[in-house]
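K.L.:
What Swiss-Prot records for this protein is below:
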type    : residues             : note
DOMAIN  : 35-278               : domain 'GB1/RHD3-type G'
BINDING : 45-52, 67-69, 97-101 : GTP binding site
MUTAGEN : Lys51 to Ala         : Loss of GTPase activity. Constitutively monomeric. Expressed throughout the cytoplasm, loss of vesicular accumulation. Impaired ability to promote pyroptosis in response to T.gondii infection
MUTAGEN : His74 to Ala         : Abolished GDP hydrolysis
MUTAGEN : Lys76 to Ala         : Abolished GDPase activity
MUTAGEN : Ser157 to Ala        : No effect
MUTAGEN : Asp184 to Asn        : Strongly decreased nucleotide-binding
MUTAGEN : Lys209 to Arg        : In 8KR mutant; abolished ubiquitination by S. flexneri IpaH9.8 when associated with R-207, R-210, R-382, R-562, R-567, R-573 and R-587
MUTAGEN : Lys210 to Arg        : In 8KR mutant; abolished ubiquitination by S. flexneri IpaH9.8 when associated with R-207, R-209, R-382, R-562, R-567, R-573 and R-587
MUTAGEN : Lys382 to Arg        : In 8KR mutant; abolished ubiquitination by S. flexneri IpaH9.8 when associated with R-207, R-209, R-210, R-562, R-567, R-573 and R-587
MUTAGEN : Tyr427 to Phe        : No effect
MUTAGEN : Lys567 to Arg        : In 8KR mutant; abolished ubiquitination by S. flexneri IpaH9.8 when associated with R-207, R-209, R-210, R-382, R-562, R-573 and R-587
MUTAGEN : Lys573 to Arg        : In 8KR mutant; abolished ubiquitination by S. flexneri IpaH9.8 when associated with R-207, R-209, R-210, R-382, R-562, R-567 and R-587
MUTAGEN : Cys589 to Ser        : Abolished farnesylation and recruitment to the pathogen-containing vacuoles or vacuole-escaped bacteria. Impaired ability to promote pyroptosis in response to T.gondii infection
Amino acid sequence: MASEIHMTGPMCLIENTNGRLMANPEALKILSAITQPMVVVAIVGLYRTGKSYLMNKLAGKKKGFSLGSTVQSHTKGIWMWCVPHPKKPGHILVLLDTEGLGDVEKGDNQNDSWIFALAVLLSSTFVYNSIGTINQQAMDQLYYVTELTHRIRSKSSPDENENEVEDSADFVSFFPDFVWTLRDFSLDLEADGQPLTPDEYLTYSLKLKKGTSQKDETFNLPRLCIRKFFPKKKCFVFDRPVHRRKLAQLEKLQDEELDPEFVQQVADFCSYIFSNSKTKTLSGGIQVNGPRLESLVLTYVNAISSGDLPCMENAVLALAQIENSAAVQKAIAHYEQQMGQKVQLPTETLQELLDLHRDSEREAIEVFIRSSFKDVDHLFQKELAAQLEKKRDDFCKQNQEASSDRCSALLQVIFSPLEEEVKAGIYSKPGGYRLFVQKLQDLKKKYYEEPRKGIQAEEILQTYLKSKESMTDAILQTDQTLTEKEKEIEVERVKAESAQASAKMLQEMQRKNEQMMEQKERSYQEHLKQLTEKMENDRVQLLKEQERTLALKLQEQEQLLKEGFQKESRIMKNEIQDLQTKMRRRKACTIS
């Protein structure tokens, strides 16, 4: 059942205390209760640039994230506000407001770089907010983007000869969409006398300079990083909302008191975010919900705190460990529920129980397959198989015990009157043995006619009859109407009957063993069938993701070539060839 969101305001998600980042347990608890998929929008920018105002607008509130009206930075760490998505039913909009970059009070660029990296890692849409035009100063202030190769790893164990830049070639596959918001923008949008849209202005501003000097490289590096890491880009410009003196009361002012152009620009920005920001997903198309976002936050923050680099692959594997373990328990619970509803012990035959087990097992595997992902070496599915086998054996044992109890109770009811008659000496007389045998046959017939005795019916009966052999023999020996020869013949008949019953029981035992072996093979085949289907689906999903990444890289390479940057185009071409090689291997991969 969908969880309800009752966040009346933002809460600190990642605290920044004395330069140390820590996840806030209260915020994590809120995330852990949200089961719906999440669209995560993070905003980053220099302090005192009005980031919080835009986030409050996205939340549909006038107040929430602290605006602050002095040169002092208000937001510390990363703050979170979860609200129902206004355009996507069944989705949650998660707004992440970050502390201002370049706060003079901190004097620690390291800290800013981690905040920037975390915002990128956690979001599906990354908003960079700045004042004025995109000039070199604005680009210099965005040097954090050039730090990402030193702050994030995509793979946990990159090849030994693979450097940070090569590892960063995978960033595009999981990085968010990029939105640049330009505040207090007062210039006309044009280049070479031609009017530009905000998006064209951004593309124009990201053009590279030809040249190999240090100055040229400094100019090009942030632009190259933005183009390479964030292929999907959008730009919005905002006029100054009010006169500078009224900015301090911005959250108290009505829209009618603001510049109409600004009001429309904010509305356009919000509309774009609501309609175009995608659901946060992980490799394999896994949609992020509250518990998954909670796990990502913990994994990344713990990595930073311990001096490691946040790693996308490690974060996904840590999440998979948690979810796959839960998937095993969910599958077992489903199996137990189904067996509890369907099975009535004792079953008439072992096969009846095994058929019910097979149906419930198939459903349990389906539950696991739906709920699991990244099950490296299929360890969790093997664990599920072992637990299901144990559950099956437990049911077989319970079935056996239920049958034994039922049959023992029946024997007591059916045969106790005969035992009482024997004790009373009714059969200790001439011709008594034949009467006894006839009565015994009648009672055995009555026993066989009783329903739902289960799989122990014959064994329990034969054990009972064997325990009464001395009583039967005593009646035989005292019957004076029988000759010694007739007694010998009768003894042999009883022995033969007993031997025949034993042989029948042995046959039955062998048949049960064969049925159990057949069931084990069927279980193995069912696991293999569903696993094969899942692996094929995962392969197709990964190929789709790689094809999307390939298209974006080809587009960027073509643009670099068009602009005349041969060296950068060659680097991109190498990345493309590496990706195409991986895709060819993936396409050729067959599951045997």
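The backbone N, Cα and C atoms fix where each Cβ goes, glycine too.
Just tell me what is around each of these and how deep it sits.
P.N.:
Secondary structure at Lys51 (mutagenesis position), as computed by DSSP, is helix.
Other Cβ atoms within 10 Å of the Cβ of Lys51 (mutagenesis position), summed over all protein chains shown, number 28.
Counted within 10 Å of its Cβ, the other Cβ atoms near Lys76 (mutagenesis position) come to 19, all protein chains included.
Sequence-distant contacts of Asp184 (mutagenesis position), defined by Cβ-Cβ distance under 8 angstroms and a gap of at least six in the same chain, are Ile131, Gly132, Phe238, Asp239, Arg240.
When Cβ atoms from all protein chains are considered, those within 10 Å of Lys209 (mutagenesis position) total 13, not counting its own.
Non-local contacts of Lys210 (mutagenesis position) by the CB criterion (under 8 A, 6+ apart in sequence, same chain) comprise Asp216, Gly564, Phe565.
The number of other Cβ atoms within 10 Å of the Cβ belonging to Lys382 (mutagenesis position), over all protein chains shown, comes to 13.
Neighbour density for Tyr427 (mutagenesis position): within 10 A of its CB lie 23 other CB atoms from the protein chains shown.
There are 9 other Cβ atoms within 10 Å of the Cβ belonging to Lys567 (mutagenesis position). Mapped onto three states, the DSSP output places Lys567 (mutagenesis position) in helix.
Sequence-distant neighbours of Lys573 (mutagenesis position) (same chain, 6+ residues apart, CB-CB distance under 8 A): Gln557.
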K.L.:
May I ask which of the mutagenesis positions Lys51, Lys209, Lys382, Tyr427, Lys567 is closest to Gly100 (GTP binding site) if we compare their C-alpha atoms?
P.N.:
Lys51
K.L.:
Using a 10 Å radius around its CB, how many other CB atoms surround Gly100 (GTP binding site)?
P.N.:
25
K.L.:
Could you measure between Lys51 (mutagenesis position) and Thr98 (GTP binding site) for me? Cα positions, answer in whole angstrom.
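P.N.:
Taking the Cα atoms only, Lys51 (mutagenesis position) lies 8 Å from Thr98 (GTP binding site).
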K.L.:
Out of Thr49, Thr98, give me whichever of these binding-site residues has the highest number of other Cβ atoms within 10 Å.
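P.N.:
Sorting the candidates by Cβ neighbours within 10 Å, the top entry is Thr98.
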K.L.:
CA-CA, which of the binding-site residues Gly45, Thr49, Thr98 lies nearest Lys209 (mutagenesis position)?
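P.N.:
Answer for the nearest of the binding-site residues: Gly45.
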